[in-house]
Amino acid sequence: MGGRRRKKRTNDTKHVRFAAAVEVWEADDIERKGPWEQVAVDRFRFQRRIASVEELLSTVLLRQKKLLEQQ
(Lines of atoms letter the chains of each structure in order from A and count residues from 1; the text may use other names and numbers.)
(Lines give C-alpha, C1' and ligand atoms only; values in the text may rest on other atoms or scores of the structure.)
Protein backbone atom coordinates (compact mmCIF):
# COMPACT_ATOMS: atom_id res chain seq x y z
CA MET A 1 0.00 0.00 0.00
CA GLY A 2 2.08 2.74 -1.38
CA GLY A 3 0.11 5.51 0.21
CA ARG A 4 -0.61 7.11 -3.13
CA ARG A 5 -3.97 8.76 -3.43
CA ARG A 6 -5.79 9.20 -6.66
CA LYS A 7 -6.63 12.68 -7.68
CA LYS A 8 -10.31 13.19 -8.23
CA ARG A 9 -11.14 14.07 -11.79
CA THR A 10 -13.25 17.14 -12.34
CA ASN A 11 -15.53 15.40 -14.85
CA ASP A 12 -16.46 12.71 -12.25
CA THR A 13 -18.65 15.13 -10.32
CA LYS A 14 -22.37 14.46 -10.31
CA HIS A 15 -24.82 16.93 -11.75
CA VAL A 16 -28.45 17.42 -10.87
CA ARG A 17 -30.85 17.17 -13.77
CA PHE A 18 -34.53 18.04 -13.76
CA ALA A 19 -37.19 16.51 -15.96
CA ALA A 20 -38.60 18.80 -18.61
CA ALA A 21 -42.18 17.64 -18.02
CA VAL A 22 -43.23 17.92 -14.39
CA GLU A 23 -46.05 15.68 -13.18
CA VAL A 24 -48.17 17.37 -10.51
CA TRP A 25 -50.38 15.36 -8.14
CA GLU A 26 -53.26 17.00 -6.37
CA ALA A 27 -54.28 15.72 -2.96
CA ASP A 28 -57.73 14.91 -4.37
CA ASP A 29 -56.25 12.78 -7.12
CA ILE A 30 -54.59 10.40 -4.69
CA GLU A 31 -57.06 7.83 -3.41
CA ARG A 32 -56.06 7.29 0.19
CA LYS A 33 -59.26 5.95 1.69
CA GLY A 34 -59.94 2.27 1.55
CA PRO A 35 -63.44 0.86 1.13
CA TRP A 36 -63.70 0.11 4.85
CA GLU A 37 -63.04 3.77 5.66
CA GLN A 38 -65.79 4.88 3.29
CA VAL A 39 -68.21 2.43 4.93
CA ALA A 40 -67.27 3.78 8.37
CA VAL A 41 -67.82 7.38 7.23
CA ASP A 42 -71.20 6.46 5.74
CA ARG A 43 -72.23 4.65 8.92
CA PHE A 44 -71.28 7.64 11.09
CA ARG A 45 -73.11 10.06 8.77
CA PHE A 46 -76.22 7.86 8.84
CA GLN A 47 -76.14 7.69 12.67
CA ARG A 48 -75.98 11.49 12.88
CA ARG A 49 -78.86 11.78 10.45
CA ILE A 50 -80.99 9.35 12.46
CA ALA A 51 -80.25 11.26 15.67
CA SER A 52 -81.26 14.59 14.14
CA VAL A 53 -84.50 13.19 12.67
CA GLU A 54 -85.30 11.45 15.96
CA GLU A 55 -84.94 14.75 17.79
CA LEU A 56 -87.43 16.41 15.45
CA LEU A 57 -89.95 13.57 15.36
CA SER A 58 -89.86 12.53 19.00
CA THR A 59 -91.78 15.58 20.21
CA VAL A 60 -94.53 15.07 17.64
CA LEU A 61 -94.80 11.33 18.15
CA LEU A 62 -94.77 11.57 21.94
CA ARG A 63 -97.49 14.22 21.82
CA GLN A 64 -99.64 12.01 19.57
CA LYS A 65 -99.08 9.01 21.84
CA LYS A 66 -100.19 10.99 24.89
CA LEU A 67 -103.32 12.15 23.06
CA LEU A 68 -104.20 8.59 22.10
CA GLU A 69 -103.69 7.38 25.67
CA GLN A 70 -106.01 10.07 27.02
CA GLN A 71 -108.90 9.04 24.79
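Please read every residue number as a count from 1 along the shown chain.
Just so it is clear, glycine is given a Cβ too, placed from its N, Cα and C backbone atoms.
No noted substitution is present; original residues retained.
In sequence order, the list of same-chain residues 6 or more apart from VAL16 (mutagenesis position) whose Cβ falls under 8 Å from its Cβ is empty. For the published mutagenesis VAL16 to Glu, Swiss-Prot gives the following note: 83% loss of host CHOP inhibition; when associated with L-18.
PHE18 to Leu appears in Swiss-Prot as a mutagenesis experiment; the accompanying note says: 83% loss of host CHOP inhibition;when associated with E-16. Here PHE18 (mutagenesis position) comes close to no residue that lies at least six apart in sequence on the same chain with a C-beta under 8 angstroms from its C-beta. Secondary structure at PHE18 (mutagenesis position), as computed by DSSP, is coil.
For the published mutagenesis LEU57 to Ala, Swiss-Prot gives the following note: 69% loss of host CHOP inhibition. Under the DSSP three-state reduction, LEU57 (mutagenesis position) is assigned to helix. All protein chains considered, the CB of LEU57 (mutagenesis position) has 10 other CB atoms within 10 Å.
Under its mutagenesis entries, Swiss-Prot includes LEU61 to Ala with the note: 43% loss of host CHOP inhibition.
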